[in-house]
Amino acid sequence: LTAKLSYPIYDDLDIYTRLGGMVWRADAKNNVGGGDRSNHDTGVSPVFAGGVEYAWTPSIATRLEYQWINNIGDAGTVGTRPDNGMLSVGVSYRFGQDEAAPVVAPAPAPAPQVQTKHFTLKSDVLFNFNKSTLKPEGQQALDQLYTQLSNLDPKDGAVVVLGYTDRIGSDAYNQRLSQQRAQSVVDYLVSKGIPAGKITAQGQGESNPVTGSTCDNVKQRAALIDCLAPDRRVEIEVKGV
């Protein structure tokens, strides 16, 4: 019975030693005075061994070993007490050493899908014509909008308020008016509780009209104002909800 101690030299090559003991039984038969005499003895002797071992696979290895056993037998009993030395080459097989399956990292969780919600309010509901101050009806409309925004938890996203005018008036005037109207909506929603750092106002002037060429043949001013009403609007985009 021996204990094996190994030390790796390379990934697959080890040197090792074995230390322990061997229980032995020695039998002797001598011819004494014309007759045979048998004798035997038992005992324990130390075992020393050393070698190198190369692993071809996790299960199969080849080894070269020298083993020494000291004092086998008893000179007083069996007439001799030899030592035993042995050089051996062997192959070993380890059970249960199959290569482990590669560890597959779990797939990363999909990135949360960023959605953008759109709301459109008529400027004629929010403001008087050519004005940027909210009407009471406009405040009521924004109160309802704020309730919807709260349900979307806009604190986790960004809110962009886009102001649009119709094409009546100069480009510079319409740009300024659209910015003022968008800012009025932003200020009101901030007063309701939307963080100021999460909401911005952008005036778009008379760009992106929704009426197209519908009103091109309308000449009377009052009728043209009514026809272009859909272009006068405030759009609200809630991003990242």
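From the backbone N, Cα and C atoms, a Cβ is placed for every residue, glycine too.
If you look up Swiss-Prot, you'll see 114-241 marked as domain 'OmpA-like', on the strength of sequence analysis.
According to Swiss-Prot, the naturally occurring change Gly33 to Val is described as follows: In strain: ATCC 33430.
According to Swiss-Prot, the natural variant Trp56 to Met carries the annotation: In strain: ATCC 33430. Sequence-distant contacts of Trp56 (variant position), defined by Cβ-Cβ distance under 8 angstroms and a gap of at least six in the same chain, are Asp12, Thr62.
Secondary structure from DSSP puts Trp56 (variant position) in coil. A mean pLDDT of 89 is what the model gives for the domain 'OmpA-like' (114-241).
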